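Below is one structure, written out as structure tokens; comments come after it.
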Amino acid sequence: MADSVERLRQRVEELEQELARERTRRSGGDGHCGRTRIQEMSDEVLDSNPYSRLMALKRMGIVSDYKKIRTYAVAIVGVGGVGSVTAEMLTRCGIGKLLLFDYDKVELANMNRLFFQPYQAGLSKVHAAEHTLRNINPDVLFEVHNYNITTVEHFEHFMNRISNGGLEEGQPVDLVLSCVDNFEARMAINTACNELGQTWMESGVSENAVSGHIQLMIPGESACFACAPPLVVASNIDEKTLKREGVCAASLPTTMGVVAGILVQNVLKFLLKFGTVSFYLGYNAMQDFFPTMFMKPNPQCDDKNCRKQQEEYKKRAAALPTQEAEPQEEAEVVHEDNEWGIELVSEVSEEELKNSSGPVPTLPEGITVAYTVPKKTEDSASEVTVEDSGESLEDLMARMKNM
């Protein structure tokens with residue numbers, strides 16, 4: 001019985017792929033890529049070189065070697081509003097391999113977000129995304145899985161693929177990206193990555209569609225998703241009970257694009273080692289506010305593998321050689337006497353300096369004055385008086401005219 005169900009499932013996937021090709025053909029695409037595969041990236045500035053603008057990052061001193069992007073494999077869980085745009089950006093950047101995980105189908109309700117097109121409605125998101133992404137960049141390797149990672153059987157397969165599905169079979173992926181829209185899937189990814197010691201990044205958009213965030217999680221070094229869980233997770237509330245019929249979360253393509261953009265930017269900085277990698281970066285569209293922070297791991301985390309990773313990280317940190325602080329040389333005091341015979345002369349004479357200060361009062365020991373009051377000088381100009389000549393104003397004006 002199980003074998004027949006599996007065969008039927010495979011047949012359904014084959015028919016879905018065939019349907020995708022037929023719909024693409026009818027929509028005007030021939031289903032084939034517009035160019036052949038490029039074996040090696042080139043920095044040659046040509047209209048026909050899709051990597052010239054990317055390779056310019058090396059010439060401008062941003063990245064030491066952009067070609068390394070083709071040596072990395074990234075797994076994306078959730079190919080929706082954020083995940084599909086993230087996959088597209090990484091594909092255009094020339095990533096080596098993408099592994100896509102999602103069990104949902106494309107719907108017309110998804111059209112307010114980015115990437116998918118109306119003719120793809122009814123197809124699985126991973127297969128529709130793979131077909132489009134291959135046309136964008138045939139140099140990227142793709143591996144798609146159309147299932148729910150939170151089920152027991154599929155969770156084991158998910159762990160197997162992120163630990164063995166790297167660019168070379170048997171090697172782990174370099175990074176896992178969470179672009180899901182529920183806490184159950186986030187906790188599943190968190191559990192898998194803590195057990196495997198796999199670095200991953202989490203992303204999310206709020207239900208009102210005007211805020212979002214990304215978070216980098218390195219097991220043992222930074223907080224995992226269970227170290228400071230949301231209230232829904234901490235209270236063990238079933239998310240499905242919170243949903244109401246006829247009510248859905250809001251969604252803006254702008255917010256999805258911003259969150260996907262900062263996520264991929266953080267991925268590139270992490271993989272290619274340039275700039276500052278953010279451990280947490282938020283986005284509030286109402287105030288254009290981008291908060292950032294670092295979250296330390298919780299020693300009492302509910303995930304035992306997280307606590308285990310913390311202990312291993314402490315051991316690795318303790319084994320590193322300690323760097324002694326280098327003694328700082330004190331700057332030599334520069335005296336007024338010098339070999340060139342240059343002498344500093346004050347613009348104020350000794351007599352003027354003496355007259356500008358007053359007598360120092362007698363004070364108890366330990367008390368000094370900040371300044372003294374100079375003696376009052378008698379202004380001789382104030383004593384000059386002019387005698388009254390007795391002439392009227394008219395006489396004085398007449399005299400001035402005759403001058």
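Note that Cβ sites are derived from N, Cα and C of the backbone, with glycine treated the same way.
Around Gly81 (ATP binding site), a 10 Å sphere centred on its CB holds 26 further CB atoms from the protein chains shown. Sequence annotations record features per position, and here Swiss-Prot assigns ATP binding site to Gly81, Asp102, Lys125, Asn148, Asn182 based on similarity to another entry.
Within 10 Å of the Cβ of Cys227 (Zn(2+) binding site) there are 21 other Cβ atoms, across all protein chains. Residues annotated as Zn(2+) binding site in Swiss-Prot, with similarity to another entry given as evidence: Cys224, Cys227, Cys301, Cys306.
Under its mutagenesis annotations, Swiss-Prot gives Cys248 to Ser or Ala the following note: Abolished ability to catalyze the first step in ufmylation.
The active site, glycyl thioester intermediate feature in Swiss-Prot is assigned to Cys248.
Cα spacing between Asn182 (ATP binding site) and Cys306 (Zn(2+) binding site): 21 Å, rounded to the nearest whole number. Report note: the Zn(2+) site is defined by Cys224, Cys227, Cys301, Cys306, and the residues of the same chain whose CB lies within 8 Å of the CB centroid of those residues, excluding them, are Asn190, Asn194, Ala223, Phe225, Ala226, Pro297, Asn298, Asp302, Asp303, Arg307, Gln310.
A separation of roughly 24 Å, to the nearest angstrom, links the Cα atoms of Asn148 (ATP binding site) and Cys227 (Zn(2+) binding site).
Across the structure, Cys301 (Zn(2+) binding site) and Asp102 (ATP binding site) are spaced 28 Å apart at their Cα atoms.
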